[in-house]
Amino acid sequence: MTHPDISVDVLVIGAGPTGLGAAKRLNQIDGPSWMIVDSNETPGGLASTDVTPEGFLYDVGGHVIFSHYKYFDDCLDEALPKEDDWYTHQRISYVRCQGQWVPYPFQNNISMLPKEEQVKCIDGMIDAALEARVANTKPKTFDEWIVRMMGTGIADLFMRPYNFKVWAVPTTKMQCAWLGERVAAPNLKAVTTNVILGKTAGNWGPNATFRFPARGGTGGIWIAVANTLPKEKTRFGEKGKVTKVNANNKTVTLQDGTTIGYKKLVSTMAVDFLAEAMNDQELVGLTKQLFYSSTHVIGVGVRGSRPERIGDKCWLYFPEDNCPFYRATIFSNYSPYNQPEASKKLPTMQLADGSRPQSTEAKEGPYWSIMLEVSESSMKPVNQETILADCIQGLVNTEMLKPTDEIVSTYHRRFDHGYPTPTLEREGALTQILPKLQDKDIWSRGRFGSWRYEVGNQDHSFMLGVEAVDNIVNGAVELTLNYPDFVNGRQNTERRLVDGAQVFAKSKAQ
């Protein structure tokens with residue numbers, strides 16, 4: 001057997017949040033030799049940011065930085081240490097329903113709806129509350145969970161149509177163990193009180209406040225984190241593209257023919273791609289049981305000041321079929337640097353109603369922007385040719401844009417692997433796939449590496465990498481991967497970027 005060109009103790013494939021988490025921890029421990037490779041020149045993976053020619057920024061989806069982990073905060077604060085690197089926002093979100101903006105969470109604010117809809121919703125909630133008292137089995141599907149928690153009124157008005165738009169899979173085909181803290185259970189007494197008094201209920205959930213980077217979008221965070229790693233241990237771009245993983249002799253082949261030998265492998269590529277790269281037919285067969293949806297990210301840059309009807313809304317949910325998108329993010333509200341300066345002159349491309357502008361002469365701003373997400377799967381196809389126009393029409397239909405609004409920039413990008421779907425078959429497949437890989441010294445981790453949506457946010461993904469390294473180096477239990485509800489229900493403060501061992505090492509060196 002020929003020797004590999006490069007040999008390391010731990011090889012990390014992928015420089016998204018998970019791979020960077022693994023690399024940060026390896027660099028901190030300063031024990032095993034390591035290297036990180038990625039086929040993109042720019043690190044960030046699914047948490048990167050694009051810039052349109054006109055100067056509008058769009059994240060690859062509706063990212064916000066909410067953290068369950070002190071270690072994650074430490075790493076971000078180290079990468080972007082200045083106060084003016086960040087903006088902090090209150091979560092202000094609404095559901096568009098029956099021509100109204102209903103504050104989120106929808107199920108706590110049905111007092112905003114027309115009276116007959118209120119009756120249907122409360123009727124269903126009373127039935128659900130009575131059922132819950134006598135139920136002695138857990139719900140088997142997401143659909144059963146919805147009906148049991150909220151009743152058929154809210155299920156039909158919001159939860160079923162909205163979740164089909166998000167997941168591109170019917171709720172009857174999804175399991176419900178993933179839910180944890182992600183959906184607010186309604187309080188029947190509070191809802192009834194609010195309906196009678198005509199009140200609305202306030203913020204709920206983990207992202208009630210969140211911070212967002214001032215410059216460079218979400219992608220700017222991960223570029224900054226990657227910049228804290230030693231350059232000689234990174235290999236990004238074409239020269240870092242993995243074409244083959246030979247699990248038997250523990251080598252990875254890159255596109256330029258370079259081979260890297262490893263003792264342990266942390267792979268953050270989608271596990272279905274990993275199985276293909278390994279040419280392991282048994283694993284390929286098992287990964288076929290995993291379902292995912294694709295995500296279309298659509299951006300629309302608009303001339304003018306942000307209208308009052310939009311105000312300081314952050315993100316908005318759309319369960320109805322008068323628009324293709326399930327979520328809109330007012331991306332210009334997150335940072336003034338997410339769009340061009342008002343003094344920049346841009347021509348009008350079209351009006352929101354699709355008509356041509358009277359003049360195509362470049363004019364000054366100011367500008368604001370909307371980012372939209374549309375899901376796609378075999379069960380919910382999307383027409384690529386018309387999706388942008390359909391979304392702009394949807395913005396007019398939902399009164400997000402006026403027909404005469406001037407559009408100065410558009411953006412559309414499709415991400416094949418967008419959401420790892422928590423289908424009924426998921427755990428049966430994962431509980432075979434992940435241990436089989438681990439037996440071969442491969443830790444497959446990340447949003448699509450370990451395929452668990454409930455630990456697929458940026459903070460979770462980062463910690464999946466950190467914890468994989470701790471497991472490799474000293475056998476520590478991977479809490480995030482194995483106990484999602486546990487980590488999501490507490491402040492995880494035990495692990496820090498500067499720990500005791502490093503403090504002692506520093507004092508010795510002095």
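Placement of Cβ uses the backbone N, Cα and C atoms for every residue, glycine included.
At each noted site, the model still has the original residue.
For reference, Swiss-Prot has these:
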type: BINDING; residues: T18, D38, L46, G61, H63, V242, R327, R447, G456, N457, Q458, S461; note: FAD binding site
type: BINDING; residues: 61-62, Y104, Q107, M159, 162-163, W167, R182, N207, Y317, R327, Y419, Y453, N457; note: UDP-alpha-D-galactose binding site
type: BINDING; residues: H68, R91, S93, Y104, N203, W315, Y317, Y419, R447, N457, H460; note: NADPH binding site
type: BINDING; residues: H68, R91, S93, Y419, R447, N457; note: NADH binding site
type: MUTAGEN; residues: R91 to A; note: Lowers the catalytic efficiency by a factor of 125
type: MUTAGEN; residues: S93 to A; note: Lowers the catalytic efficiency by a factor of 14
type: MUTAGEN; residues: Y104 to A; note: Lowers the catalytic efficiency
type: MUTAGEN; residues: Q107 to A; note: Lowers the catalytic efficiency
type: MUTAGEN; residues: R327 to A; note: Abolishes the catalytic activity
* Candidates R91, S93, Y104, Q107, R447, namely the recorded positions, that fall within 10 Å of N457 (UDP-alpha-D-galactose binding site) by Cα distance -> R447
* **Y419 (UDP-alpha-D-galactose binding site): secondary structure state under DSSP, collapsed to three categories** => strand
* **Cα distance (Å, whole number) from H68 (NADPH binding site) to R327 (mutagenesis position)** => 24
* Asked: About how far apart, in whole Å, are the alpha carbons (Cα) of L46 (FAD binding site) and N163 (UDP-alpha-D-galactose binding site)?
  -> 21
* Helix, strand or coil at R91 (mutagenesis position), per DSSP? -> coil
* Determine, to the nearest whole angstrom, how far the Cα atom of M159 (UDP-alpha-D-galactose binding site) is from the Cα atom of T18 (FAD binding site). => 31
* Asked: For S93 (mutagenesis position) and G456 (FAD binding site), what Cα-Cα distance in Å is obtained after rounding to a whole number?
  -> 21
* Between the Cα atoms of Y317 (UDP-alpha-D-galactose binding site) and Y104 (mutagenesis position), find the distance and write it as a whole number of Å. => 9
* Given the recorded positions T18, Q107, N163, Y419, which one's Cα is the least distant from that of H68 (NADPH binding site)? -> T18
* Asked: Around H460 (NADPH binding site), which residues of its chain at least 6 apart sit with Cβ under 8 Å of its Cβ?
  -> H68, T480, P484, V487
